[in-house]
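What follows is a set of notes on a single structure, which appears directly below.
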Amino acid sequence: MLFSGGQYSPVGRPEEVLLIYKIFLVIICFHVILVTSLKENGNSSLLSPSAESSLVSLIPYSNGTPDAASEVLSTLNKTEKSKITIVKTFNASGVKSQRNICNLSSLCNDSVFFRGEIVFQHDEDHNVTQNQDTANGTFAGVLSLSELKRSELNKTLQTLSETYFIVCATAEAQSTVNCTFTVKLNETMNVCAMMVTFQTVQIRPMEQCCCSPRTPCPSSPEELEKLQCELQDPIVCLADQPHGPPLSSSSKPVVPQATIISHVASDFSLAEPLDHALMTPSTPSLTQESNLPSPQPTIPLASSPATDLPVQSVVVSSLPQTDLSHTLSPVQSSIPSPTTPAPSVPTELVTISTPPGETVVNTSTVSDLEAQVSQMEKALSLGSLEPNLAGEMVNRVSKLLHSPPALLAPLAQRLLKVVDAIGLQLNFSSTTISLTSPSLALAVIRVNASNFNTTTFAAQDPTNLQVSLETPPPENSIGAITLPSSLMNNLPANDVELASRIQFNFFETPALFQDPSLENLTLISYVISSSVTNMTIKNLTRNVTVALKHINPSPDDLTVKCVFWDLGRNGGKGGWSSDGCSVKDKRMNETICTCSHLTSFGILLDLSRTSLPPSQMMALTFITYIGCGLSSIFLSVTLVTYIAFEKIRRDYPSKILIQLCAALLLLNLIFLLDSWIALYNTRGFCIAVAVFLHYFLLVSFTWMGLEAFHMYLALVKVFNTYIRKYILKFCIVGWGIPAVVVSIVLTISPDNYGIGSYGKFPNGTPDDFCWINSNVVFYITVVGYFCVIFLLNVSMFIVVLVQLCRIKKKKQLGAQRKTSIQDLRSIAGLTFLLGITWGFAFFAWGPVNVTFMYLFAIFNTLQGFFIFIFYCAAKENVRKQWRRYLCCGKLRLAENSDWSKTATNGLKKQTVNQGVSSSSNSLQSSCNSTNSTTLLVNSDCSVHASGNGNASTERNGVSFSVQNGDVCLHDLTGKQHMFSDKEDSCNGKSRIALRRTSKRGSLHFIEQM
């Protein structure tokens, strides 16, 4: 018609040419639409219903082939039935979209990845070939599968992708094959067509994403295994144009998490069971069962053998497995077999690898981790947990432990509770069960609380985590915990029945134990924990022993701390605490701890201070032992002198000095014996030595404080204080209070004392010492106790200095030089008598710590020697006693020579001496026949107005003394009063009480005592 129309019309008319052109365009458009429709019909025909065949895999076009992502492979045997189960479906995390074209190069910088997981579950009528391995009693194979089908699967994945990762495991008890695969699509693949194919057959990938522009793409199966998609806008293809360009969604669509079970016929399987445990994700929230329409494939691979594309490496390994995980590391569990009590079914891992590339960064988000943790919590809330599901959860937690710490921190406490709940709700029939994964190991033991024996849990080989319940633990353990047999002795009666199982956990990575409050401390070990049926176990009579290897070797000169994870710290977020734990032994690669409770344990390295080098430690050790030895000798001489010569120990200060010297002597002797006793490593003996060392240290501190208290009475109270049985009460306080403190510590737990290592000598020998093991006990009963005494003594020391300054103002100019020397001697004597040198310990840190440690070691270990110098050798009355009874010849002093001289010249030379003597730091009286060690009035025959040896040192005060029955009273105006007393007033029990009634120095006798 068109042609004939042309006969009757002028050929060159423009209207006709335009009409012809339009008609031609319409025809071309119809042809394009027709071709597109035919292609869509072809794809639909592939998915037409059929009861005799099933979909098991997808075949995309290879590079350079037209779009065939919707074509399906394999016509399957009609007689064999199987179930294809999509165990888990994750929310699709897609890629940035382009609106013009749909190939991968426009969407991603490299490739798109799809991850899927399927379970082949055979029906009862399916013949399963089982090969019994008589050597080890395990099943060497579950399914007898042909190499042809394996080749078909390999070819399918190779055609679909540049590289892929697949791992399958067999479970004998369930007669299933579980496979997880990850495919890296070719760059020329049509993404939308691939998505349409997945949606049509109702199978979604577990994950769907592309490489992040900031990170390189995986290029090997190992990297594909660790791939986690970065959350981006998902791919959204137009509904009416499934092959058209994808659209970018502003928000991620919510894809329901479901388990889709499809009953189809299949004769496809793997040639061999695969040696890798696959982790089946947690219990799904929705289960859907449907019959898939069977497609009519255009390329039936089952009809002819297919040749595998060349691959570069195949990794095959075998290990007894039944747990499911899509990680490369082996996972162990125990699932009973129908024919054997606890079979261990070997599996085989097949890895098709390509040239290795760069590592992919974990790109999960908090919402992803939150969803996975919530799923596990929901499954645990249902009650009893079967071993296979427990193994899956352990593997899931193990995988989450490698998430970025910043993302994992908000969920750390919940994950710890999930791990505890797994062991608490685990249902098993045997006595013990253990579940291991690459980063987490869990073991549960059934126990009888009334008959509990010592139990040990150990973990081995961090690269292939294994557990052991042998006692003692294996030598190659990276972490072990030993529970004493007395663990449950103190449980309440209603808790004994509940204590039916003990759970052990081992964390290969400390991701769940991040403490932001740590400043100069860092975790250097693995983490191990133990619990008894989710009960609180503390204040044990015998401590738990924990041995942990260091992740990296630590130098011997660094300080470590044994700590446990306290859930209540940092506002409920958890944190490390050392309460109840102490270091028992430290080596370069391992630390052994003892703790009085059960929880999660670890080792912290103290970076705040660096310990001294071994050579410095050796020098300080020698100084300490030499100083203690010298002090012991001279303290003994001081004690013998004051005990042997009755005339120099009649006053109260001398008696107080005797008690202090006795305490210091016993302290030094026990300290010298301590290291030698520690070599025998006898627990009871070592505890006894530590107890006595603690006791005599507190006694020494207490008597130093009593010296200061006596000075307070002499200076402040003066005449107005009288204390009956003065020394007896001092003895009760000085020896009794330390005994009460030590008794309380022993009552709480004898294990607060024990052997500990305090460094090493240059030859590597450990410096073991019997001392306090608990930091809490040490800081309260030693540091706190000493701080109180030290503050009292420093205050008293300042008061004495003030008094010396007042006295010096009243001195005549000619005598100042002499009194200045006496003042210095008095100050030095008080410094050692009151233990002021112990204050060097407060400065033994920072850049000057070495200097002050040497000062501390020298002055404190020689405290006994300095007491001998200032309170024996420097005292004139003591030297006279030595000359009278110990010397001979010209050095010997006549027994009554000093008494006659004093009687003749005493009245002529009496002057008020307001200086402080070098031996007693007190005012000297000219009536000093024996020159005793009173603190402020230095007179052997001094009458103490209050019965305590007190005398006034004020401007109008009065000092007095007794000489051979005569009492000499001196006021500061130089007047002298004499009276007779028939009783010996030099015995410290004067019957005269005096009271100052005016500032002029007048005295009144108020009563006789």
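Just so it is clear, glycine is given a Cβ too, placed from its N, Cα and C backbone atoms.
Original residues only.
What Swiss-Prot says about this protein:
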DOMAIN    453-611  domain 'GAIN-B'
MUTAGEN   PHE564 to Ala  Impaired G protein-coupled receptor activity
MUTAGEN   TRP576 to Ala  Impaired G protein-coupled receptor activity
MUTAGEN   THR599 to Val or Ile  Increased G protein-coupled receptor activity
MUTAGEN   PHE601 to Ala  Impaired G protein-coupled receptor activity
MUTAGEN   PRO614 to Ala  Impaired structural change induced by deoxycorticosterone
MUTAGEN   MET617 to Ala  Impaired structural change induced by deoxycorticosterone
MUTAGEN   THR624 to Ala  Strongly decreased G protein-coupled receptor activity in response to dehydroepiandrosterone. Impaired structural change induced by deoxycorticosterone
MUTAGEN   PHE671 to Ala  Strongly decreased G protein-coupled receptor activity in response to dehydroepiandrosterone
MUTAGEN   ASN763 to Ala  Strongly decreased G protein-coupled receptor activity in response to dehydroepiandrosterone
MUTAGEN   THR765 to Ala  Strongly decreased G protein-coupled receptor activity in response to dehydroepiandrosterone
MUTAGEN   MET853 to Ala  Strongly decreased G protein-coupled receptor activity in response to dehydroepiandrosterone. Impaired structural change induced by deoxycorticosterone
BINDING   ASN860  3beta-hydroxyandrost-5-en-17-one binding site
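Swiss-Prot feature annotations superimposed on the structure.
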| residue | record | contacts (Cβ under 8 Å, 6+ apart) |
| --- | --- | --- |
| PHE564 | mutagenesis position | TRP576, SER577, SER578, ASP579, GLY580, CYS581, CYS595, HIS597, THR599, SER600, PHE601, GLY602 |
| THR624 | mutagenesis position | ALA857, THR861 |
| PHE671 | mutagenesis position | CYS628, LEU693 |
| MET853 | mutagenesis position | LEU612, LEU620, ALA844 |
| ASN860 | 3beta-hydroxyandrost-5-en-17-one binding site | GLY627, THR837, TRP838, PHE840 |
Cβ neighbour count within 10 Å of PHE601 (mutagenesis position): 26
THR599 (mutagenesis position) CB neighbourhood, other CB atoms within 10 A: 20
Neighbouring C-beta atoms (10 Å sphere around the C-beta of TRP576 (mutagenesis position)): 23
For PRO614 (mutagenesis position): DSSP state (helix, strand, coil): helix
Secondary structure of THR599 (mutagenesis position) (DSSP, helix/strand/coil): coil
Cβ packing number for PRO614 (mutagenesis position), 10 Å threshold: 18
Helix, strand or coil at THR624 (mutagenesis position) [DSSP, three-state]: helix
Protein Cβ atoms within 10 Å of MET617 (mutagenesis position), excluding its own: 19
PHE564 (mutagenesis position): secondary structure state under DSSP, collapsed to three categories: strand
